Amino acid sequence: MSVTVPNDDWTLSSLSETFDDGTQTLQGELTLALDKLAKNPSNPQLLAEYQSKLSEYTLYRNAQSNTVKVIKDVDAAIIQNFR
């Protein structure tokens, strides 16, 4: 996996923010699935759709968290090597 650095002034926060558009889309889909499920909680298809959307959202957030953590760890290792 490679990460393309957009410019010299990027930060971990800006890297994390690149995930925000996808997160907003997934959050909207998750909310819609939950609203449908709340109207008919005994429908197994709606439950499966909600669980699927929740899983997608969780995986996306984990990818965001892991990406930022990996970059942070690499940066920390570089700093440690300069000491």
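Cβ from N, Cα, C; glycine included.
At each noted site, the model still has the original residue.
Every protein chain considered, the tally of other Cβ atoms within 10 Å of the Cβ of Leu34 (mutagenesis position) stands at 15. For Leu34 to Ala, Swiss-Prot lists a mutagenesis experiment annotated as follows: Has a minor effect on IpaD/SctA binding to the needle and partially reduces invasion and hemolysis.
Sequence-distant neighbours of Asn40 (mutagenesis position) (same chain, 6+ residues apart, CB-CB distance under 8 A): Leu46. Asn40 to Ala appears in Swiss-Prot as a published mutagenesis result, with the remark: Has minimal effects on the needle tip complex formation.
Record note (Swiss-Prot), mutagenesis Asn43 to Lys: Decreases needle tip complex formation. The unchanged residue is displayed. The C-beta environment of Asn43 (mutagenesis position), restricted to residues of the same chain at least 6 apart in sequence and closer than 8 Å, consists of Leu37.
Swiss-Prot gives this note for the published mutagenesis Asn43 to Ala: Has minimal effects on the needle tip complex formation.
Sequence-distant contacts of Leu47 (mutagenesis position), defined by Cβ-Cβ distance under 8 angstroms and a gap of at least six in the same chain, are Leu37, Pro41. Listed in Swiss-Prot is the mutagenesis experiment Leu47 to Ala or Asp, annotated as follows: Can form needles. Abolishes IpaD/SctA surface presentation, resulting in a noninvasive, nonhemolytic strain that also completely lacks secretion control.
Mutagenesis annotation in Swiss-Prot: Tyr50 to Phe or Leu, described as Can form needles. Results in a 50 to 80% reduction in IpaD/SctA surface presentation, which negatively affects invasion, hemolysis or secretion control; the structure shown retains the original residue. Around Tyr50 (mutagenesis position), a 10 Å sphere centred on its CB holds 20 further CB atoms from the protein chains shown.
Taking CA atoms as the reference points, Tyr50 (mutagenesis position) and Leu34 (mutagenesis position) are 6 Å apart.
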